[in-house]
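Here Swiss-Prot flags 505-614 as domain 'CXC', drawing on sequence analysis. Annotated domain 'SET' per Swiss-Prot: 616-737, in sequence order. Quoted from Swiss-Prot, the note on the mutagenesis of Y674 to H is: In bn72; maternal-effect mutation. Progeny defects in gonad proliferation. Germ cell degeneration. Reduced levels of 'H3-K27Me2' and 'H3-K27Me3'.
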Amino acid sequence: MSNSEPSTSTPSGKTKKRGKKCETSMGKSKKSKNLPRFVKIQPIFSSEKIKETVCEQGIEECKRMLKGHFNAIKDDYDIRVKDELDTDIKDWLKDASSSVNEYRRRLQENLGEGRTIAKFSFKNCEKYEENDYKVSDSTVTWIKPDRTEEGDLMKKFRAPCSRIEVGDISPPMIYWVPIEQSVATPDQLRLTHMPYFGDGIDDGNIYEHLIDMFPDGIHGFSDNWSYVNDWILYKLCRAALKDYQGSPDVFYYTLYRLWPNKSSQREFSSAFPVLCENFAEKGFDPSSLEPWKKTKIAEGAQNLRNPTCYACLAYTCAIHGFKAEIPIEFPNGEFYNAMLPLPNNPENDGKMCSGNCWKSVTMKEVSEVLVPDSEEILQKEVKIYFMKSRIAKMPIEDGALIVNIYVFNTYIPFCEFVKKYVDEDDEESKIRSCRDAYHLMMSMAENVSARRLKMGQPSNRLSIKDRVNNFRRNQLSQEKAKRKLRHDSLRIQALRDGLDAEKLIREDDMRDSQRNSEKVRMTAVTPITACRHAGPCNATAENCACRENGVCSYMCKCDINCSQRFPGCNCAAGQCYTKACQCYRANWECNPMTCNMCKCDAIDSNIIKCRNFGMTRMIQKRTYCGPSKIAGNGLFLLEPAEKDEFITEYTGERISDDEAERRGAIYDRYQCSYIFNIETGGAIDSYKIGNLARFANHDSKNPTCYARTMVVAGEHRIGFYAKRRLEISEELTFDYSYSGEHQIAFRMVQTKERSEKPSRPKSQKLSKPMTSE
């Protein structure tokens, strides 16, 4: 076992411009000798960046410590493995004292040593006559195992064969997985392998281009110091962390420097708790050796109130990405209300359910905790209130689940409720009898005022007309405020450069006539996220997630009559396909939570339904993939489509802007990209997973459809719409908005009849219909 470590080196050059071809040479792929083998240390647990001199000194000290522990652990591992191997393969070793290929030995005996063995031999194969489409008979002879298991000699087999026409060969395509809806994908900070770009490509040159884009490094460009597996890593971390007093980032980074092909620094930082689950003894707490990890998984789970998706209401949704948010305010107020029966009720006379029945509680005990009025005493039941936040923080063994269930089951007699939902044999629970459950309800009851009860309660919903007017006034006031800031900036610029300020302001107003009109213009500049804050929503609310967009959605927890909330439309059924519909004009699909008249929630196929609801319902035109006259494969219609009618959605992996840059750097070298950028941030990549829309080709002169970004259930999705009336079997094309460089690359692909399309420019953004206007 060697104690040497791969030599380190710093990057020899900066990242080159994307899209430029790397230098090539004849022969196999080669690696550069002077490579930046390791990425820089990342401040994961440290608040400040560690100085380079201090970091290198700490790394060297940590290396010596880890290597000292490693030698003893590796020796112990070798002894354990040797004993297991001797036990497990002892019988096999007896029967396999020498390695013999019986099949090869018999062939050598029959054919002679050193003779070439022909796998196939063709006989009686006549030439194929192109004018005569009859195919002559042929036979194929091949060698099978020449002896049976019993040792009997087998005969050679001859099988008849014939030649057939190959026919048209479809263009090849990259393997992909079909999906119906885009899936949120986390960033890949570590490149798992270096892609193959062809023979003669210098991997070292490509490495220099990509290393700065992957903060966790590229696997395979540095050698491990020695062999390591999960068991050895667990033993090593447990031994080293006991006495380690340095920076945790230096510790995990040193592990990465010693074993760069095992994991990255970020992966090492979260590996120890997982290793403890597999190898540690029962009851061992990993946080005792990693005190810098303050947030525990269990504590996070206790604070999680609602793990449902904010968009589709699915439990821990994988499509939109699970985002656990803790709202400041509870919907429908901060309190639950329930009716609790009072003792000495004539209707409850009779036998008690047990010796610990709630009926044994006296009215004096109740009066010390609750304050029922005279009417409640006559009715023999009192109205109590439970604070939602208190129940959310309450452990289950203290009765949190019982209180939650009782709120929705007050119609059941209390004794029957306890018999149904309280486990008397549960030793861990503190609530094990009817009397315990009654005392629990009394102890959880809150004495609140009428004013406090109204806090958080939803207001009565205004009419659609009032909500539209409020929203309109709010948007116009925001537009005026933005216009004033813009004009003030132009005046400062004119004063600095000696220009005419009024002229600059007039030119600015003329560039967009909508700024001077009374029409509301909605533009989303960030992804739509439901706001969770106290107080009204406006441009000055710092904690409002809707502040930059200036629009709240139906998912927000603000008041239902919030002037910033998008009110939806009031169109008749089937009319939401023109700019007269404010949902269609704002690039929002209709939603049953806001639109009441357009029948977007209808499920009956016999009635007229909303026409601005295609992506939500996933109602798409039937399409198929086939050879295209433009380039490779293309997308074709199986049914006609009217002008501006929704055809299909562009689905794939929903990735961030940084991840799109990383993938784009690799795709550009293939001259093939399926990344579709969204103006509000992120992109859709259908390279590996997607739908048939990935085959839509580029046509800048006569496109048959256009792409449009729509807000659907709070997220931006890309749809293709017909630019004119389209017939069956017409190819679906749209303008990729190529730059001059990409136009040249596209013409080269057309000449070579490539099966895949060249990369779309990274600068392409979609926010509105891409029309010729």
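Numbers here mean position along the shown chain, with the first residue as 1.
Note: Cβ is positioned from N, Cα and C throughout, glycine not excepted.
Nothing has been swapped: the model has the original residues at all the noted spots.
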* Structure fact -> DSSP tally for the domain 'SET' (616-737), helix/strand/coil in that order, comes to 20 helix, 49 strand, 53 coil
* **Packing count at Y674 (mutagenesis position) (other Cβ atoms within 10 Å of its Cβ)** => 25
* Composition by DSSP (helix, strand, coil) of residues within the domain 'CXC' (505-614) -> 16 helix, 3 strand, 91 coil
